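Chemist: Pulled these features from Swiss-Prot for this protein:
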{"type": "DOMAIN", "residues": "57-113", "note": "domain 'Clip'"}
{"type": "MUTAGEN", "residues": "VAL111 to Ala", "note": "Loss of interaction with PPO1 and PPO2"}
{"type": "DOMAIN", "residues": "151-404", "note": "domain 'Peptidase S1'"}
{"type": "BINDING", "residues": "GLU218, ASP220, THR223, GLU226", "note": "Ca(2+) binding site"}
Amino acid sequence: MKRLFVITAFFLFGAEAQNSVIDAAVVNIFGNASEYIPPGYEIVTKAPLGALTALPRCGTGADQGKKVCIVYHRCDGVTNTVTPEEVINTTGEGIFDIRENANECESYLDVCCGLPEGGVLPTPSPTPPVVPVLKPSFCGIRNERGLDFKITGQTNEAEYGEFPWMVAVLKANVIPGSGEEQLVCGGSLIAPSVVLTGAHCVNSYQSNLDAIKIRAGEWDTLTEKERLPYQERKIRQVIIHSNFNPKTVVNDVALLLLDRPLVQADNIGTICLPQQSQIFDSTECFASGWGKKEFGSRHRYSNILKKIQLPTVDRDKCQADLRNTRLGLKFVLDQTFVCAGGEQGKDTCTGDGGSPLFCPDPRNPSRYMQMGIVAWGIGCGDENVPGVYANVAHFRNWIDQEMQAKGLSTTPYVE
C-alpha cells in the first residue's frame, strides 16, 4: 500500500512539475498568460456602461428622447440599435467630426443609437469558438483611413490608430489635475519590448527607471472610449549610445527595454528601420506627437495625436540654411543628423523630442521606415529653417548590435 502511495505521489508531483515547466515556457514565449491575446480576439476592459435608462437621451423629430448616447462600438451599424456589451461592432466605418458634434452627444465618440424593443438588450446567442486566422505581422503599416472611423474637421490630427508604432514616454507618478507635465518624450515601437527614442529625453532617468513608463496605442488622451485600449509598460533598462553628447546632442539615440512585451493589436505595431547609411529623398514623410504641454490637456482639440507632413532636406542645403541662423557661418552639421521641413508653419516644435520622423519605404511605398528622431531646431516653422533629427540609418548597426546583445530579434523592424 505504501509503495502504491509513493508511486501515485510521484506521478502527481511529476505531472505538476511538468505543468510548471510548460507554463513557464508559455510565459517565456507569449508573456503573462493574462496578457496574451491570440490574433482575431480582443479583451474589452472598459467599465460597464450601466443601465440603458441612465444614459443621456437623444433623437430628433419623432425619435426625440427615444434614443440614447452610447459609445460608437456599442451601436449596431445595420439596425442602429444598442448591442450587448458582449457584442462589439468592429466593422463600422463612421465619420466623426471632432470640431462640431452634430449628433447631440457630449463626446464625439458617442453616437445617438436606438433602444431595442422594450428597452431590454437581447441575450447573445451562444456561438461555437472561432479559430483565429493567423495574419502575418509586418512593420511600418499605416492605417491611413484610421480604425473603425474617419475623422473630419481636423487640423493636423492623426486618424485613430493611423500610426501604430507611436509611443508616449510618460512620468509614472503624475497626480491628475496637478498641472505637472506628464509627457516626457515621444518614441517608436521597433519590437514588442523595445522602444526607440532620443537619448536627450531619457538620459536623466537611467538611475531612476521607476519614474517613467511607456504607453502604446494611445490616440486621444482625454478619453478611453476607443474600441482598442492603450497598453502601458514599465521600463527595465535604458540603453544610451556611448558617444551621446548632451551639450551638442550628437548621437542622440536610446533604446528602452520594457519589463514585458506589448501585445500586438490593430493600434499597436512596429515601424521598419532603414539599412545602415540609407538616404531618403521624399516629400511625403511625417512626424507625429502630442506636444509636451498638450498631452492630457483640457485645451480643446490639443489632446489628439498630431501629424505633420514634411519633405526631406539634403545635408548640404540643411547646413547652408542653418548657417543663416544664429548658429553662424562656421556651423557644421554632424553626420549623426538629418533634416526635414523648412516650410512656413510646418515643424516639430511643440516639445515632441524623441518622436519619430518616418518616410515611405522606397522599395514598397505602402510601408513606412523611420528616418529620424526629433532632436532639435532653431525657431519654429520658419521658412528655410529645417528641423534637425537624429539619423536613424546612421545607427542601424548599433541598434542591431544592442538587440543581439540582449538576445532580442531584429525581425520586428525588418519584416
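Cβ atoms here come from the backbone N, Cα and C positions, even for glycine.
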Chemist: Could you list the residues of the same chain, at least six apart in sequence, whose Cβ is under 8 A from the Cβ of THR223 (Ca(2+) binding site)?
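Modeler: In sequence order, the residues whose Cβ lies under 8 Å from that of THR223 (Ca(2+) binding site) (at least 6 apart) are SER107, LEU109.
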Chemist: Tell me, what is the mean pLDDT of the domain 'Clip' (57-113)?
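Modeler: Taking every residue of the domain 'Clip' (57-113) together, the mean pLDDT is 69.
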Chemist: Given the binding-site residues GLU218, ASP220, GLU226, find the one whose Cα is closest in space to the Cα of VAL111 (mutagenesis position).
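Modeler: Looking at Cα distances from VAL111 (mutagenesis position), the smallest one goes to GLU226.
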Chemist: Taking DSSP three-state, what's VAL111 (mutagenesis position) in: helix, strand or coil?
Modeler: strand
Chemist: Same chain, not part of GLU218, ASP220, THR223, GLU226: whose C-beta falls within 8 angstroms of the C-beta centre of the Ca(2+) site? Give them in sequence order.
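Modeler: Checked against the 8 Å cutoff, the neighbours are TYR160, TRP219, THR221, LEU222, GLU224, LYS225, TYR230, ILE304.
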Chemist: Other than its own, how many Cβ atoms are within 10 Å of the Cβ belonging to GLU226 (Ca(2+) binding site)?
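Modeler: Cβ-Cβ neighbours of GLU226 (Ca(2+) binding site) within 10 Å number 22.
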Chemist: Report the member of GLU218, ASP220 (the binding-site residues) whose C-beta atom has the most other C-beta atoms within 10 angstroms.
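Modeler: Its Cβ has the most other Cβ atoms within 10 Å: GLU218.
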Chemist: Taking the Cβ of VAL111 (mutagenesis position) as the centre, how many other Cβ atoms fall within a 10 Å radius?
Modeler: 26
